[in-house]
Amino acid sequence: MRKIIHVDMDCFFAAVEMRDNPALRDIPIAIGGSRERRGVISTANYPARKFGVRSAMPTGMALKLCPHLTLLPGRFDAYKEASNHIREIFSRYTSRIEPLSLDEAYLDVTDSVHCHGSATLIAQEIRQTIFNELQLTASAGVAPVKFLAKIASDMNKPNGQFVITPAEVPAFLQTLPLAKIPGVGKVSAAKLEAMGLRTCGDVQKCDLVMLLKRFGKFGRILWERSQGIDERDVNSERLRKSVGVERTMAEDIHHWSECEAIIERLYPELERRLAKVKPDLLIARQGVKLKFDDFQQTTQEHVWPRLNKADLIATARKTWDERRGGRGVRLVGLHVTLLDPQMERQLVLGL
């Protein structure tokens, strides 16, 4: 049985700012773009979250909820330096590390001899070491599979951890809401609830063939996760090539204004996700995806050096006009392709 740890730093960007400037610790702060430039919030500290300020929220809305919010532009070199230090701490315990972003990673400690092989104690020691060396707090989840470790890391935030032992998995899954499973969004959760499926325990009683007919390959993933099955390895060679966000509508849309409004809502989340893996927002390409009511889909991309909302909207409009053919649209997606590290190095050297 594997021993997987998911480590997730607590409000990472904001925590670095509070560490380096203690005067910020007890006041609401957020990292994000200015209201004048229609920026979005990347991270907010816990005092700000008490006012409802959240990641991916437009800065203007955040300031309405919390007028005395201290807005910081972000110091991504400092965040990267802290992230590298955290990664080095992980490497003291295992070489099997899969970074997901600057502030979270999976660790496979199945074969680790540290702490007498106890994943629970390893997670505790890693969190304590991070605090001792960086004065930052982390939360962790421990489980036999990746998706449960990720869910567990959110159970006792901030500065806590949660353990799901192999023996506890069946009982934990019985009452686990499907919306907690990574990849199950609001629309999917609503469709599942309409079918009477609210928890993993409900899905365990379902026929796999029915789920496959209704949801395609997602149906298999849903069934497997509900059984506690997740055979994905912690991939230390993992190199993220793209970042995306999409929305499946409860009802098909037929007017460009509806599509544009969805893009306006999706863009802040894309920006937030990209900032977690690529703080400078430099990219190779960006593009849009539309899926139609006949389940055909189309993707169109542009070579573009930096994330740009105006270009995404223009690309989507061109795709809407030229490829829709009068069909309803059931899904709108935005994505970026990241620069190849070797190409990025050449660009930097060229400067």
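For all residues, glycine too, the Cβ spot is worked out from N, Cα and C.
Annotation source Swiss-Prot lists active site at E104, citing similarity to another entry. The annotation Mg(2+) binding site is assigned in Swiss-Prot to D8, D103 on the grounds of similarity to another entry. Under the heading domain 'UmuC', Swiss-Prot lists 4-185. One mutagenesis experiment catalogued in Swiss-Prot, R49 to A or F, is accompanied by this note: Loss of function. Record note (Swiss-Prot) on the mutagenesis of D103 to A or N: Loss of function. Quoted from Swiss-Prot, the note on natural variant N132 to S is: In strain: ECOR 34B1 and ECOR 37UG. Natural sequence variation is annotated in Swiss-Prot for Q135 to H, with the remark: In strain: ECOR 70B1. Under the heading of natural variants, Swiss-Prot lists P170 to S and annotates it as follows: In strain: ECOR 37UG. Swiss-Prot lists L176 to F among its natural variants, and the accompanying note reads: In strain: ECOR 37UG. Variant annotation in Swiss-Prot: M210 to T, described as In strain: ECOR 35D, ECOR 46D, ECOR 49D, ECOR 50D, ECOR 57B2, ECOR 59B2, ECOR 60B2 and ECOR 62B2; the structure shown retains the original residue. Among the natural variants that Swiss-Prot reports, A310 to S is described with the note: In strain: ECOR 57B2, ECOR 59B2, ECOR 60B2 and ECOR 62B2. Per Swiss-Prot, natural variant D321 to N is noted as: In strain: ECOR 35D.
Everything Swiss-Prot records as a feature, shown here on the structure.
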residue: D8; record: Mg(2+) binding site; contacts (Cβ under 8 Å, 6+ apart): D103, E104, A138, S139, A140, G141, S153, D154, K157
residue: R49; record: mutagenesis position; contacts (Cβ under 8 Å, 6+ apart): C11
residue: N132; record: variant position; contacts (Cβ under 8 Å, 6+ apart): none
residue: Q135; record: variant position; contacts (Cβ under 8 Å, 6+ apart): R19
residue: P170; record: variant position; contacts (Cβ under 8 Å, 6+ apart): G228
residue: M210; record: variant position; contacts (Cβ under 8 Å, 6+ apart): G219
residue: A310; record: variant position; contacts (Cβ under 8 Å, 6+ apart): none
residue: D321; record: variant position; contacts (Cβ under 8 Å, 6+ apart): W256
Collapsed DSSP category at E104 (active site): strand
D103, E104 as recorded positions, winner by CB count within 10 A: D103
Neighbouring C-beta atoms (10 Å sphere around the C-beta of L176 (variant position)): 22
Arithmetic mean of per-residue pLDDT over the domain 'UmuC' (4-185): 94
D321 (variant position): secondary structure state under DSSP, collapsed to three categories: helix
Secondary structure at M210 (variant position), reduced by DSSP to three states: helix
